[in-house]
Structures are given as structure tokens and as C-alpha cells.
Amino acid sequence: MKTVGYAIVGTGYFGAELGRIMKEQEGARIVAVLDPENGQTIAEELDCDVETDLDTLYSREDVEAVIVATPNYLHKEPVIKAAEHGVNVFCEKPIALSYQDCDEMVRTCQEHGVIFMAGHVMNFFHGVRYAKKLINDGVIGKVLYCHSARNGWEEQQPTISWKKIREKSGGHLYHHIHELDCVQFLMGGMPEEVTMTGGNVAHQGEAFGDEDDMLFVNMQFSDNRYAVLEWGSAFHWPEHYVLIQGTKGAIKIDMCDCGGTLKVDGREEHFLVHESQEEDDDRTRIYHGTEMDGAIMYGKPGKKPPMWLHSIMKNEMKYLNGILHGKEVDDEFRPLLTGEAARAAIATADACTKSRFEDRKVKLSEIIGEGSTI
């Protein structure tokens, strides 16, 4: 098996762990990192070089692919430059903070013939894949409605993270875009229209950032189907789940009291959300035992992700490495590698943002163009 050389741009909480995981994969080697704050420390740990310039990094003959895990607002340049140098790309979510930037990133990768994989990690949850199979098999009938919630309470922090600044993170809607992507995956595509309401109701003043701490999204899909999504850090009763209602039954993927449930004909079947009961129990323990509610908890450089998160990140990196070694793309993951999932998530998020600030229902065609498809 050939060895694929990977670079990492952004070696904070997520980037460093993705590097550790990729280093363990067969036929994979981390050859260089670029991060002005954390790069040297992680390079020593991963036994690789440190670079300080993107063009120099991507010009290296041993760099075949890059993992981009910079802060959200800094994704575009390293992705575009990688494509221009013929380097394959894995980019963490949210891919961009605007549909225009996301579309440019995807198109540039397509034009230069490089792989572009979106880091929508919920696609690698055992429970999400199982729920999709149940839907495809018609077990719960036609899906009529999805409801997701990802909320909790956040106290004042010692410093204001970039993740709390809307211009840099996009706020809960973009930074926690996993549930939006998951709902669209389960519903089979984007909604036709959206409405978003919300605001900053409990975290105002100089000690806090400027993101909205309560957001409520209503989505209307074709064929008379609907979804409601909630996010925020102003909820003292924390919840984190995706609920799917069909004409014959329902499925709940609960990430707070971690476990999945299928309900059909008055009977319940339980299934794992992650790869093992130990991982599900680990997530439940963390969600109920941290100072900040687990659904809205943020990682920091120097910390390592919990067991359940490490496991799905490992699945994600193993899949990426397999693709770069010639493995065929599975149909269920194809949108992650065609730009479809990346564009669809950001298009819907942009429509929601437009609705919030223009106080009206917004059609997705206003974002992607009339008659356009993702």
C-alpha cells in the first residue's frame, strides 16, 4: 500500500486530534502542520515538520492531502490554495460562513480535479446510518416531520472565544450545523422555504460574545413535509436529539440520554447511537456531568475529545484515507465528496439567516438561484 502524506492546517482541539487519528491509519503519514499558535507543539507530538506559509506547504512533493481545521472564518483560503496546488482537501464544518464562499471552494476543487470532503461527522454516527436505513426500507413509512434540538445553558467564561463571535463562527446555526445537515440527510435534501426567529436573550454585555443564544428554525419541504430545529445556550433544561416522525412510526436519536429508539405499532426497539454501549454511556455521563451542558460544550486546544467523539472522528479519517487509497465512494456518503452536502447545509443556513434579519419566510431559490440545484 502506498503512503499518503497529509498536512494539517489548524491544530487546535479538532485539528490536533484528527492528526493523531490519521497518523494511526494504514498507509497514512502526517508530514507537516501549519498553525501559528499550536503548530510547534503538535508537530513535535506527531513527529512532522512545521510550515508557516500555505504556498510553501502545498508545494511540498510529500503533501497529497490537507486537513483544514482552522477557525470557521478561515477555511476559504487554505481550501482554495490547496485545490490550486492539486492537493486533496478535507475541510471541517461549517465549510464556510456564506453560500458564495462555499460554492467557490467546491467549484475550485472540482475544476482542479481534487477530492473535497466535508467534515459533517454525524453522517458517521451508527445511529444516524441505521435511522437512514430504516427510512429507506420504509419501516416508518413516509417521513412527515423532523425535530432536532441542541441546547443547554452556558455560564460566563473567563475569556470570549472566537466561537462566540458571530462574524468568526457563524454562531450556533453555523458552528453547530451538524443537526441541520443531519435533518437534510434524513429528509433527502434541502427544504423549499425556511423561517428563523431568535435572538440573544440571556448573554448580553461585554462579558459575552454577540451570537444569538436562542434560535428556532421552521423548514418546509416538498410534498407537505416539515422540520423544526432549535439551538442555543439559554436553556436550563438541556436537550440534544433528532426525532423523525413517519406515517407508520417514529425514530428518536437521543444524544443527551444517549441511545436510539424505533417505535412502530406500539413496540419499541432500541439501538446504539455510537459504536458500542460503552461509547453511548460515555456520552451520557459527559452530558450530565459537565459544568457546561454537553450539547453546547466547546473544546479547547490542549484538550482531547471524549471517547465517543474520538470514535466517530476515527471513522471519518479512516473513510477519507480509504478514498485516497482508491476505495470506491459509498452512495450514502457521496454527497460529502461531491460538494452537495456542503453547499446544501450552507445554503439553508444562509436562508435562515436572511429570514432572521429580514423577518420573513425565505425560499432556498433566493440563495442558490431560481431553477438551480445543489
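Keep in mind that glycine also has a Cβ here, set from the backbone N, Cα and C atoms.
No noted substitution is present; original residues retained.
What Swiss-Prot says about this protein:
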type    : residues                                                                      : note
BINDING : TYR13, PHE14, ASP35, ASN38, THR70, ASN72, HIS75, GLU92, LYS93, TRP162, LYS163 : NAD(+) binding site
MUTAGEN : LYS93 to Ala                                                                  : Loss of activity. Loses the ability to bind NAD(+)
MUTAGEN : LYS163 to Ala                                                                 : Loss of activity
MUTAGEN : HIS175 to Ala                                                                 : Loss of activity
MUTAGEN : HIS176 to Ala                                                                 : Loss of activity. Loses the ability to bind NAD(+)
MUTAGEN : HIS178 to Ala                                                                 : Loss of activity
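Overlay of Swiss-Prot annotations on the structure.
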residue : record               : Cβ neighbours (10 Å)
TYR13   : NAD(+) binding site  : 18
ASP35   : NAD(+) binding site  : 23
THR70   : NAD(+) binding site  : 22
HIS75   : NAD(+) binding site  : 26
LYS93   : mutagenesis position : 25
LYS163  : mutagenesis position : 19
HIS175  : mutagenesis position : 23
HIS176  : mutagenesis position : 23
HIS178  : mutagenesis position : 21
Structural state of HIS176 (mutagenesis position), classified by DSSP into three states: coil
DSSP-derived structure type at LYS163 (mutagenesis position), helix or strand or else coil: helix
Pairwise C-alpha maximum, in angstrom, for the residues (TYR13, PHE14, ASP35, ASN38, THR70, ASN72, HIS75, GLU92, LYS93, TRP162, LYS163) that bind NAD(+) according to the record: 20
Those recorded positions of TYR13, ASP35, THR70, HIS75, LYS93, LYS163 having Cα within 10 angstroms of HIS178 (mutagenesis position): LYS93
In three-state DSSP terms, the structure that LYS93 (mutagenesis position) belongs to: coil
C-alpha spacing of HIS75 (NAD(+) binding site) relative to LYS163 (mutagenesis position), in angstrom: 14
Recorded positions near HIS176 (mutagenesis position) (Cα-Cα within 10 Å), from TYR13, ASP35, LYS93: LYS93
Spatial separation of TYR13 (NAD(+) binding site) from HIS175 (mutagenesis position) - C-alpha basis, Å: 14
Rounded Cα separation (Å) that holds between ASP35 (NAD(+) binding site) and LYS93 (mutagenesis position): 18
Rounded Cα separation (Å) that holds between LYS93 (mutagenesis position) and THR70 (NAD(+) binding site): 10
DSSP-derived structure type at THR70 (NAD(+) binding site), helix or strand or else coil: coil
